[in-house]
Amino acid sequence: MGSINNNFNTNNNSNTDLDRDWKTALNIPKKDTRPQTDDVLNTKGNTFEDFYLKRELLMGIFEAGFEKPSPIQEEAIPVAITGRDILARAKNGTGKTAAFVIPTLEKVKPKLNKIQALIMVPTRELALQTSQVVRTLGKHCGISCMVTTGGTNLRDDILRLNETVHILVGTPGRVLDLASRKVADLSDCSLFIMDEADKMLSRDFKTIIEQILSFLPPTHQSLLFSATFPLTVKEFMVKHLHKPYEINLMEELTLKGITQYYAFVEERQKLHCLNTLFSKLQINQAIIFCNSTNRVELLAKKITDLGYSCYYSHARMKQQERNKVFHEFRQGKVRTLVCSDLLTRGIDIQAVNVVINFDFPKTAETYLHRIGRSGRFGHLGLAINLINWNDRFNLYKIEQELGTEIAAIPATIDKSLYVAENDETVPVPFPIEQQSYHQQAIPQQQLPSQQQFAIPPQQHHPQFMVPPSHQQQQAYPPPQMPSQQGYPPQQEHFMAMPPGQSQPQY
């Protein structure tokens, strides 16, 4: 009898040791020591363990570098786990994606081989990023996630759906197509999530979303997340959500860590001004926004002519090309990305510390989403707006609507406003998997070549003149992105298009 008790006590002690030591065996990344603002620090003091999440999920959370929940995660995760509908409003870059991914992974049953959660996003890039967050946080959970977007092979999606898929991440058009063909069975999908809900319920997508909902069970749970809530979102809430729990963390609309400036310049002097900014600012990575796809390509060509590394991305590019640009910019292989508003929604690249509006946006909503690409997760960032005479009324209107102040740019910008003291702590984004779960590898000869990305020679354009004295100005200061963290030194030969080498496919 004594030996039995001894054995029981020994086993009990060993189990206790295992419970105590499971964290020590995790592969936790280096701590991000950059200063943060109250956007993510103003919490109630809860930890992820306080939510009683399954251990496999906690392992993925900690191995992704998460330490404590942000305010939106603290509010949304426990309520979502109870099964209640949620309407959540929080700033860009405060952890909204994890706020719905974590309860989704907690609620999905790995042994039930059905689609149990549908995550809808407005853009292909955001779908790729969200699916990767699902896979990263849920890597120990035995849960299968599939991403499906327009512009990819429909046959591959159909083949993938013949296998087990627990979580489906996609854009509305492709999801509706698969559901209408009865390829994607949503009859057991008990969780419906919309990220960037304001965009999802705009005229572009509202009808499609309504059709998709008809394929879900009537008792499904709905989670809606966004930074802005126009009237269309409220109408959708009244029609489709059952006694939703409303979260509003928007005391102010802009992130506290972003310092905003404007520079008043003539249109023909914008490139000269941009060149000056490049030489004076300590840029880790920068995103430059234009208002049209033609100006995106033209500006990328002009920046390249000045001797700076530069990629571009816009909606008229092939999906495979956009994927390559997005992947390489996330991995720090180039400092500067010129793009249209394609990348204003939800894209999370924490190494971006400067956003430049080469063309000033027309609406406060667009402005808010653009500048939110810097200062991610409570860190510091810089937003610089190049303003001409015709933009002055929009500048005033946006300041009034957002309740923010955009100051005139000073002669010297304090580096403490946007530069981390130790760039080695800047986290490298989750690596996008070399091949998505539902697409076959593309042979080497089918990859887009450098010529496919090339910009046709441009004639003299009076809007983008650069004084001869500035043509040979020095490029960025010495690279601050540490190579051991996945940010290689700046290359000697610069291009305005991604290299035509074999690259990972999505």
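Cβ from N, Cα, C; glycine included.
If you check Swiss-Prot, you get these features:
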DOMAIN    77-247  domain 'Helicase ATP-binding'
MUTAGEN   Arg89 to Ala  Leads to mRNA turnover defect and no growth at 37 degrees Celsius; when associated with A-91. Impairs RNA binding in vitro
BINDING   Ala90, Lys91, Asn92, Gly93, Thr94, Gly95, Lys96, Thr97  ATP binding site
MUTAGEN   Lys91 to Ala  Leads to mRNA turnover defect and no growth at 37 degrees Celsius; when associated with A-89. Impairs RNA binding in vitro
MUTAGEN   Asp195 to Ala  Leads to mRNA turnover defect and no growth at 37 degrees Celsius
MUTAGEN   Glu196 to Ala  Leads to mRNA turnover defect and no growth at 37 degrees Celsius
DOMAIN    257-417  domain 'Helicase C-terminal'
MUTAGEN   Arg345 to Ala  Leads to mRNA turnover defect and no growth at 37 degrees Celsius. Impairs RNA binding in vitro
MUTAGEN   His369 to Ala  Leads to mRNA turnover defect and no growth at 37 degrees Celsius
MUTAGEN   Arg370 to Ala  Leads to mRNA turnover defect and no growth at 37 degrees Celsius. Impairs RNA binding in vitro
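Taking the C-alpha positions, the distance from Arg89 (mutagenesis position) to Asp195 (mutagenesis position) comes to 11 Å. Thr97 (ATP binding site) sits 8 Å from Asp195 (mutagenesis position), taking the C-alpha atoms as the reference points. Here the domain 'Helicase ATP-binding' (77-247) has a mean pLDDT of 91 out of 100. Cα of Lys96 (ATP binding site) to Cα of His369 (mutagenesis position): a distance of 14 Å. Each residue contributes its Cα atom, and for Glu196 (mutagenesis position) and Ala90 (ATP binding site) these two points are 11 Å apart.
Here the candidates are the binding-site residues Ala90, Gly93, Thr94, Gly95, and by Cα distance the one nearest His369 (mutagenesis position) turns out to be Gly93.
Look at Thr94 (ATP binding site): DSSP puts it in coil. In this structure, the mutagenesis positions under consideration are Arg89, Lys91, and the one with the smallest number of other Cβ atoms within 10 Å of its Cβ is Arg89. Reported as a whole number, the C-alpha separation between Gly95 (ATP binding site) and Arg370 (mutagenesis position) equals 17 Å. With all protein chains in the displayed structure included, the most crowded Cβ environment within 10 Å among the binding-site residues Gly93, Gly95 is that of Gly93. Across the fold, the C-alpha of Arg370 (mutagenesis position) and the C-alpha of Lys91 (mutagenesis position) stand 12 Å from each other. The separation of Ala90 (ATP binding site) from Asp195 (mutagenesis position), Cα to Cα, is 11 Å.
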